[in-house]
Amino acid sequence: MRNIFKRNQEPNVAPATTTATMPLAPVAPADNSTESTGPGESQEDMFAKLKEKFFNEINKIPLPPWALIAMAVVAGLLLLTCCFCICKKCCCKKKKNKKEKGKGMKNAMNMKDMKGGQDDDDAETGLTEGEGEGEEEKEPENLGKLQFSLDYDFQANQLTVGVLQAAELPALDMGGTSDPYVKVFLLPDKKKKYETKVHRKTLNPAFNETFTFKVPYQELAGKTLVMAIYDFDRFSKHDIIGEVKVPMNTVDLGQPIEEWRDLQGGEKEEPEKLGDICTSLRYVPTAGKLTVCILEAKNLKKMDVGGLSDPYVKIHLMQNGKRLKKKKTTVKKKTLNPYFNESFSFEIPFEQIQKVQVVVTVLDYDKLGKNEAIGKIFVGSNATGTELRHWSDMLANPRRPIAQWHSLKPEEEVDALLGKNK
């Protein structure tokens, strides 16, 4: 047993080996004093090396020291300026956001207060929002006043209207005045319309003009007298200042009447459709001959009681506002779409062709009274729109007839343009 135990223990004993032993240097004990080479000392060495290298590189640059210092100062200033701008922008943005936020809260509070106050007011008055708006009254605009007179002759069945004077009219012109005149007519019939003379540059015109309407007394009650004051403008549409309406069934015509009435706002007159006319122009320069052919008209204004007209056409050759020659067509009875096809010739030398105008007027023939103008146009070198284009086409195509439709214009408008072109 003892032998077995010894045999089992033998492998645990390491065999003796011969190894070369190296002499070891004595190891100094660890010391935490400042004399040891730590990381702080290595960083200082690196910084010193970098500093030395940096100055060596600078010394290689072929510039004087003062130039290098100046460049460094400028670079520093630029850097500081950029930093300042960035900081300022950030601060302003924060301030703006804060201000808008505060303003939004304030507006919300104000709206809430206003709504609450409005609700309280509505509760006190018992009015809803729509009813409150309806109660607001606009102050009437002061348009001035008109003095007029009325006198009815029962034996002659004739109403005499006197337009006496106006006062305190508003200024519609640039100079602080107006050029007023009065239109007088009886509704619902606008065919018979009178006008006073134009009074220049005044707000208190004295008209003192009378006009007569032949109306049976039985029919007078269904009519309304209208006296509308306009501001005359030579080169554009006349502006209405105001009007006085007198329903005749509210007036006692047993004795003459004279009174003042305030002007009320008048409705602007829509441009009246007067109809269209087709004309043909032909000019032969070598012969100095102008041929005007009146072909037809359509959709003319109704001038007669029966809803028709008796139209005919007048042609005037004019130069510098003077009538040189006059021609006219035959009368076409009871029609608003007459067909004429009538030609008229005028002798005009080539050197004068650009100095003349051809005025075409459509009139309604009246056997008993005055023939009334339905509408008017003129063609020539100083015309405008389709009239000027028609004249230019005629001159560009000598010896060739050029036909063109034209819309009729009010007589006074065309006369004003002709007067401007004198």
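Glycine residues also receive a Cβ, built from the backbone N, Cα and C atoms like all the rest.
At each noted position, the model has the original residue.
Under the three-state DSSP scheme, LEU50 (mutagenesis position) falls in the helix class. Around LEU50 (mutagenesis position), a 10 Å sphere centred on its CB holds 10 further CB atoms from the protein chains shown. Per Swiss-Prot, mutagenesis LEU50 to Ala is noted as: Wild-type in binding to C.botulinum neurotoxin type G (BoNT/G, botG).
Experimental mutagenesis at this site is recorded by Swiss-Prot as GLU52 to Ala, annotated: Wild-type binding to BoNT/B.
Under its mutagenesis entries, Swiss-Prot includes PHE54 to Ala with the note: No binding to BoNT/B. No binding to BoNT/G.
One mutagenesis experiment catalogued in Swiss-Prot, PHE54 to Met, is accompanied by this note: Requires gangliosides to bind BoNT/B, no binding to BoNT/G with or without gangliosides.
The feature Ca(2+) 2 binding site is assigned by Swiss-Prot to LEU172, ASP173, ASP231, ASP233, ASP239. Sequence-distant neighbours of ASP231 (Ca(2+) 2 binding site) (same chain, six or more apart, CB under 8 Å from its CB) are LEU172, ASP173, SER178, ASP179, PRO180, HIS238, ASP239, ILE240, ILE241, listed in sequence order.
Taking all protein chains in view, 19 other C-beta atoms sit within 10 angstroms of the C-beta of PHE232 (Ca(2+) 1 binding site). In the three-state DSSP reading, PHE232 (Ca(2+) 1 binding site) counts as coil. The Ca(2+) 1 binding site annotation in Swiss-Prot covers ASP173, ASP179, ASP231, PHE232, ASP233 and rests on sequence analysis.
As annotated by Swiss-Prot, Ca(2+) 3 binding site applies to ASP233, SER236, LYS237, ASP239.
For ASP364 (Ca(2+) 4 binding site), the same-chain residues that are 6 or more apart in sequence and have a Cβ closer than 8 Å to its Cβ are MET303, ASP304, SER309, ASP310, PRO311, ASN371, GLU372, ALA373, ILE374. According to DSSP, ASP364 (Ca(2+) 4 binding site) sits within a strand segment. Taken from Swiss-Prot, the feature Ca(2+) 4 binding site covers ASP304, ASP310, ASP364, ASP366.
Of the candidate binding-site residues, PHE232, ASP233, ASP366, the one lying closest to GLU52 (mutagenesis position) when CA atoms are compared is ASP233. For the pair PHE232 (Ca(2+) 1 binding site) and ASP366 (Ca(2+) 4 binding site), the C-alpha distance works out to 29 angstrom. Summarising the environment of ASP304 (Ca(2+) 4 binding site), the number of other Cβ atoms within 10 Å of its Cβ, over all protein chains shown, is 14. The Ca(2+) 2 site is set by LEU172, ASP173, ASP231, ASP233, ASP239; from the centre of their CB atoms, other residues of the chain with a CB within 8 Å are SER178, ASP179, TYR230, PHE232, HIS238, ILE241. Each residue contributes its Cα atom, and for ASP366 (Ca(2+) 4 binding site) and ASP233 (Ca(2+) 2 binding site) these two points are 30 Å apart.
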